[in-house]
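Right, one structure below, let's go through it.
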Amino acid sequence: MAEASAAGADAGSAVAAHRFFCHFCKGEVNPKLPEYICPRCDSGFIEEVTDDSSFLGGGGSRTDNSTATHFAELWDHLDHTMFLQDFRPFLSSNPLDQDNRANERGHQTHTDFWGPSRPPRLPMTRRYRSRGSTRPDRSPAIEGIIQQIFAGFFANSAIPGSPHPFSWSGMLHSNPGDYAWGQTGLDAIVTQLLGQLENTGPPPADKEKITSLPTVTVTQEQVNTGLECPVCKEDYTVEEKVRQLPCNHFFHSSCIVPWLELHDTCPVCRKSLNGEDSTRQTQSSEASASNRFSNDSQLHDRWTF
């Protein structure tokens, strides 16, 4: 018992010989032992004040511009977001931090130094625990924390079927890599779709079949019925020379030949020069392209941006 009292007295005298600054209270405090936490807000985000510290002597503006203060504000903001709940077990791996979570839940039932409007306290961050050292552990840089949080967003789970630790907490309905993020991702999807559907139409007609199409003369009876070219929509005149397809549709030669050089089909009835219906062939080609696109999506877990 006497040894414990002596140890406590030695620890108290060691703390009294040093000055500590709480980044949440933004003031000088005398930390609680042996956890080294702030007596006002129960936060472990405290730091020993040394001769080169600017926490107390530099005024409020220098404190607000310090990296540690910016990190505290960032952490305070992320603490109240929905997805940070999943990150806490991975950002706080120290057993002492896990033990203090139960104590913090108990402290949240009453108001503290900041009054009833103060939001819930933050999880314990890296603390000053070493009695022999003269400098506390420095908090990690803001960039490192952000990289640690967002590094796993687009990574696949190491175990198939198991949720990734850096998940979106159910906000997304599938892997984030399956989504189109930004204009670049959308352009990649459209480009792949166009590439799959590029050659799904009927193939070009044979040149021999195109040249063998008969050239006929428009009669007065056809003109009286209002016969026109289905491509350019111009009315035919009597004795005008036009090309006749096997489906008995008439076209200007300058209108139908360029089309047949690209597609072996009638622009009106979609029948080929052989008299076969090309609609079924087109549907079969589109279904095949859709299956290829689906297979490609399954092979690639996420888009490459």
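Including glycine, each Cβ sits where the backbone N, Cα and C put it.
Sequence unchanged from the original; the noted substitutions are absent.
Around Cys22 (mutagenesis position), a 10 Å sphere centred on its CB holds 22 further CB atoms from the protein chains shown. Record note (Swiss-Prot), mutagenesis Cys22 to Ala: Loss of interaction with EGFR and FLT3. No effect on E3 ubiquitin protein ligase activity; when associated with A-25. The unchanged residue is displayed.
Among the mutagenesis entries in Swiss-Prot is Cys25 to Ala, noted as: Loss of interaction with EGFR and FLT3. No effect on E3 ubiquitin protein ligase activity; when associated with A-22. In the shown protein chains, 17 other C-beta atoms lie within 10 A of the C-beta of Cys25 (mutagenesis position).
Where Swiss-Prot documents Cys229 to Ser as a mutagenesis experiment, the accompanying text is: Loss of E3 ubiquitin protein ligase activity. For Cys229 (mutagenesis position), the same-chain residues lying six or more positions away in sequence with a CB closer than 8 A to its CB are Tyr236, Val242, Phe250, Phe251, His252, Cys255.
For the recorded site, Cys22 (mutagenesis position), the DSSP three-state label reads strand.
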